[in-house]
Amino acid sequence: MSQTHKHAIPANIADRCLINPEQYETKYKQSINDPDTFWGEQGKILDWITPYQKVKNTSFAPGNVSIKWYEDGTLNLAANCLDRHLQENGDRTAIIWEGDDTSQSKHISYRELHRDVCRFANTLLDLGIKKGDVVAIYMPMVPEAAVAMLACARIGAVHSVIFGGFSPEAVAGRIIDSSSRLVITADEGVRAGRSIPLKKNVDDALKNPNVTSVEHVIVLKRTGSDIDWQEGRDLWWRDLIEKASPEHQPEAMNAEDPLFILYTSGSTGKPKGVLHTTGGYLVYAATTFKYVFDYHPGDIYWCTADVGWVTGHSYLLYGPLACGATTLMFEGVPNWPTPARMCQVVDKHQVNILYTAPTAIRALMAEGDKAIEGTDRSSLRILGSVGEPINPEAWEWYWKKIGKEKCPVVDTWWQTETGGFMITPLPGAIELKAGSATRPFFGVQPALVDNEGHPQEGATEGNLVITDSWPGQARTLFGDHERFEQTYFSTFKNMYFSGDGARRDEDGYYWITGRVDDVLNVSGHRLGTAEIESALVAHPKIAEAAVVGIPHAIKGQAIYAYVTLNHGEEPSPELYAEVRNWVRKEIGPLATPDVLHWTDSLPKTRSGKIMRRILRKIAAGDTSNLGDTSTLADPGVVEKLLEEKQAIAMPS
């Protein structure tokens, strides 16, 4: 259970680490026993306009879930990420941008980024955007995406970043739910040599009759391709920024003022707008960034995540910039145009800290030594993994091949809702085990409970909960606090339920075992099965659908959809392709089912509930123990599904 082999802390890390094993134990104990003192001290990592007196004011009690940190303090996120660095480090590179095309890259200093953010902040104000308004950002991985986010934070507008891979329908849904007043996009995005029609997708999204709040669309010229233009509504980024003043005084924000909404998949269909506020979130992003990556001034840091995900918010931009770091933003993909691209970028920019996803690691691992061919990688000091549990084989390959057996791998477990790292090694403090997220970060109190909510002691397995609040915790779901309580605090009373299962070994190390609810993890991205099922049954020929995840060598999980057609409809290769494209259009390429399993009926209980447990086992080819099928209305369905499964070609 524990995988006994531990990787010791390398001498070069131990010699200069920010936190050693003794300090970890001492600080962790203090953070749990006296969170007010501990987090009161950590809050000083930021500059405050009005210093806080209160630190923690939180409740997980049923019907009274309330989370407030530093609630009487005021600050500005952009001032903490930019202005305060100007005097001593204005000429330090804030963002290294590496384009999709290997010949394109640029360095943007803190002073230049500050100037651009001030200009764009003034642009937003000129367009009538004010504190509390929601701005939707649907951008490629270009520095202007960071400028837009920081400018929103500077004036107190709430940003809602939408991943560039989402479809027009998904974009519309997020704009409607958040009542966004402005959309910021580009003519096109570029990824692995292909262009992505971002402006066209926005145009299509805004045709939805329920989108009534958007007044303007700001468009960045990325490729220069022809796009449709709506006079009066659409505005060019460059025209606006050229006439805007580079002087802007940042808005004083209360620590509990909203900073951003980020939509994440739920198990019940409609995506949830996770709301983070300003003070506690930034304290947590900066503190976790500093200690987990053992950040030293001058380090070059690269997080491969897209800005459209929480990792891009906390650990591509806000955490690093709050610490005055140099952060690398990459427009492309790790294995294009050659499998060695990621390592080439590491060498080109002399990256010291690399933070990427198991999906990328497994894709490179499949290429063997081609992934490292002709590269040196000796600048690397720390490696990190994010997005899903990393399997021990991929962990060992990453450590051995990319890090040359000298770089600790920080395998970080956290979520959109947690704002920052929850369970993670600290490089100089915790010995590593391949595949384990190891120990909790300061102030984080994990527990494993059984299905009745009873805490399980010692080496055990169970539902992963957190028993007390931490500063980076999401405060609510936008416009739906009731759903927030229902989703995270109703399963187990007085605890935050992560939706993940985990096991703890005899050393107290945590091993994440994956979702225990109906949320899939595809290439590190969360997708709700209900969301995909809703898209499937919206197809005119489909009567019913059930979606489950199956193990996939590269993506972690693949999407397996059981589909029942309307009476009189017949399966065909044409319909197979049509249904997959339909889901792609409704949600986005990420949600495209890998397998469609045509069937006449699904296993249901007498009350009509679909038995997903059985569907998961059949899809994964695990038929050794299907459990009790006596509660099924028609137990014969299972045999039929098993027969059909034999004829299905599975994705490799």
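Every residue, even glycine, has its Cβ placed from backbone N, Cα and C.
A simple way to gauge crowding: the CB of R194 (CoA binding site) has 10 other CB atoms within 10 angstroms, across all the protein chains here. Annotated CoA binding site per Swiss-Prot: R191, A192, G193, R194, T311, N335, S523, R584, in sequence order.
For P389 (ATP binding site), the same-chain residues 6+ apart in sequence whose C-beta sits under 8 angstroms from its C-beta are P358, D411, W413, G435, A437, W511, I512, T513, G514. Per Swiss-Prot, ATP binding site is recorded for G387, E388, P389, D411, T412, W413, W414, Q415, T416, D500, R515, R526.
Of all Cβ atoms in the shown protein chains, 13 besides its own fall within 10 Å of the Cβ of V537 (Mg(2+) binding site). Among the features that Swiss-Prot reports, Mg(2+) binding site is placed at V537, H539, I542.
In Swiss-Prot, a published mutagenesis experiment is listed as G524 to S, annotated Results in a 2-fold reduction in the catalytic efficiency for both ATP and CoA. Almost the same affinity as the wild-type for ATP, but 9-fold reduction in the affinity for CoA. When Cβ atoms from all protein chains are considered, those within 10 Å of G524 (mutagenesis position) total 19, not counting its own.
One mutagenesis experiment named in Swiss-Prot is R526 to A, and its note says Results in a 2-fold reduction in the catalytic efficiency for both ATP and CoA. 3-fold increase in the affinity for ATP and 4-fold reduction for CoA. Mapped onto three states, the DSSP output places R526 (mutagenesis position) in strand. Sequence-distant neighbours of R526 (mutagenesis position): residues of the same chain at least 6 apart with a C-beta under 8 Å from its C-beta are T264, S265, T416, V519, L520.
The Cβ of R584 (mutagenesis position) lies under 8 Å from the Cβ of S167, A591, T592, each on the same chain and at least six residues away in sequence. Recorded in Swiss-Prot as a mutagenesis result, R584 to E carries the remark: Results in a 2-fold reduction in the catalytic efficiency for both ATP and CoA. 3-fold increase in the affinity for ATP and 8-fold reduction for CoA.
Listed in Swiss-Prot is the mutagenesis experiment K609 to A, annotated as follows: No acetyl-coenzyme A synthetase activity.
Overall, the recorded ATP-binding residues G387, E388, P389, D411, T412, W413, W414, Q415, T416, D500, R515, R526 cover a maximum inter-Cα distance of 18 Å. A distance of 26 Å separates the Cα atom of S523 (CoA binding site) from that of H539 (Mg(2+) binding site).
Closest to R191 (CoA binding site) by Cα-Cα distance, out of the binding-site residues G387, W414, R515, is G387. Maximum C-alpha to C-alpha distance over the listed CoA-binding residues R191, A192, G193, R194, T311, N335, S523, R584 is 24 Å. Fewest other C-beta atoms within 10 Å: among the binding-site residues N335, G387, T412, that description fits N335. Between the binding-site residues T311, T416, S523, T311 has the most other Cβ atoms inside 10 Å of its own Cβ, all protein chains included. The recorded positions close to G387 (ATP binding site), defined as a CA atom within 10 A of its CA, are T311, G524 out of T311, N335, G524, I542.
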